[in-house]
Amino acid sequence: MKPLHYTASALALGLALMGNAQAVTTIPFWHSMEGELGKEVDSLAQRFNAENPDYKIVPTYKGNYEQNLSAGIAAFRTGNAPAILQVYEVGTATMMASKAIKPVYDVFKEAGIQFDESQFVPTVSGYYSDSKTGHLLSQPFNSSTPVLYYNKDAFKKAGLDPEQPPKTWQDLADYAAKLKASGMKCGYASGWQGWIQLENFSAWNGLPFASKNNGFDGTDAVLEFNKPEQVKHIAMLEEMNKKGDFSYVGRKDESTEKFYNGDCAMTTASSGSLANIREYAKFNYGVGMMPYDADAKDAPQNAIIGGASLWVMQGKDKETYTGVAKFLDFLAKPENAAEWHQKTGYLPITKAAYDLTREQGFYEKNPGADTATRQMLNKPPLPFTKGLRLGNMPQIRVIVDEELESVWTGKKTPQQALDTAVERGNQLLRRFEKSTKS
């Protein structure tokens, strides 16, 4: 029989170990990263957890951006929100008005962790900052710009220079016709049509998408994307669609799969699609800048970001917020932010991550990997090309999708579709404006 004092000591040790295990603070993190991107999110969380045994980040895929935002807000209303919610860029105004969030600069301040907001690339951080205080409301994470992916092997077969992607939309239309004639099922397809064909088309060509500097200067903004330049662009795509040179394959990122499986020779898609293209494409491909309108004065201007940021939700305890601050600080460290950028194709969110990536020779070894960054920094942004801050923007994107689909199916002219999209979208803007003043 073991001595009593030994048994008591063992019991005390066991209880202490149990207490330590129970002291681990679990931090739910809801996101929209799937495929290779989801694997990278899991990898970052696992590494943080290993380095910080008192905390456990639990990443959970909750569907696409719209589904995740809806799930997060619904969970907040029932008191079951995650600690961290990934929300796409057009959900920024909605999150600001939701009263469901705790600004990240407050989270860091209360946790006693130094937070250098100036470390983030200004054109990215400006999108997620409080326009009154200049402080970050959410932390940039997977920021992107649209880029052009093209099949170099298909270019060769069609008699096109594989090192020269089309620079203008007029060039792209010509290339798509030649690629289709050479035997490709699809010359060109586009992902995220509202973000690329209207929001970024407008910024890249120096045009406003909405008044009040795209909503940054007030909730009384009105949509302005039904002007002659945008109508002409959609009309060009309509003509390509009729000829079979442009294929509409879906509202989200469906065109990326059509590209990497070899169906479509070119696609405009998020720079964040690069991870899946690297993984699945079985041909030589290139990454080019977004085309611009050859008739646009002073184009190209600058791209506006897409992707998402990380919002901290209200209603958590102090220890949870301390863990959240530590995790966000971990993500922003140069080596981690650089790794995320290099593995996914998303933008380097900090200056240090960009510098480190360049010093490591990544851009020299991977031509085109800096395309998204060069587009974002192509020219200093104009007041109306730094992004969008429009209420109910996720719903407005759905309206834009519906109206553009009416063009691709021949039910409306480009002018009719964009006029209707502006009219319907403005109704949502007025509803949002009213809600912020009530």
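Positions of Cβ are set from backbone N, Cα and C atoms, glycine also.
Just the original residues are modelled here, none of the noted substitutions.
If you check Swiss-Prot, you get these features:
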- Tyr65, Glu89, Ser144, Ser270, Gly307, Tyr346, Arg397: sn-glycerol 3-phosphate binding site (BINDING)
- Glu89 to Ala: Constitutively active as a chaperone. Not affected by G3P (MUTAGEN)
- Trp192 to Ser: Cannot bind G3P. Fails to stimulate ATPase activity of the complex. Constitutively active as a chaperone, independently of the presence or absence of G3P. Exhibit lower anti-aggregation activity (MUTAGEN)
- Trp192 to His: Cannot bind G3P. Fails to stimulate ATPase activity of the complex (MUTAGEN)
- Trp195 to His: Slight increase in the dissociation constant of G3P (MUTAGEN)
- Trp195 to Ser: Strong increase in the dissociation constant of G3P. Fails to stimulate ATPase activity of the complex (MUTAGEN)
- Arg397 to Val: Constitutively active as a chaperone. Not affected by G3P (MUTAGEN)
Could you round the CA separation between Ser270 (sn-glycerol 3-phosphate binding site) and Arg397 (mutagenesis position) to a whole angstrom and send it over?
16
Have a look at the recorded positions (Tyr65, Trp195, Tyr346) and report the one with the fewest Cβ neighbours inside 10 Å.
Tyr65
Show which residues of the chain containing Trp192 (mutagenesis position), separated from it by at least 6 in sequence, have their CB under 8 Å from its CB.
Pro146, Arg251, Lys252, Asp253, Ala269, Ser270, Gly306
Closest to Gly307 (sn-glycerol 3-phosphate binding site): which of the mutagenesis positions Glu89, Trp195, Arg397, going by Cα position?
Glu89
List the same-chain residues at least 6 positions away in sequence whose Cβ sits under 8 Å from the Cβ of Arg397 (mutagenesis position), in sequence order, or say none.
Val90, Gly194, Trp195
Rounded to a whole angstrom, what is the C-alpha distance between Tyr346 (sn-glycerol 3-phosphate binding site) and Glu89 (mutagenesis position)?
14
For Glu89 (mutagenesis position), which residues of its chain lie six or more apart in sequence with Cβ-Cβ distance below 8 Å?
Tyr127, Ser143, Ile305, Gly306, Gly307, Ala308, Ser309, Gly387, Leu388
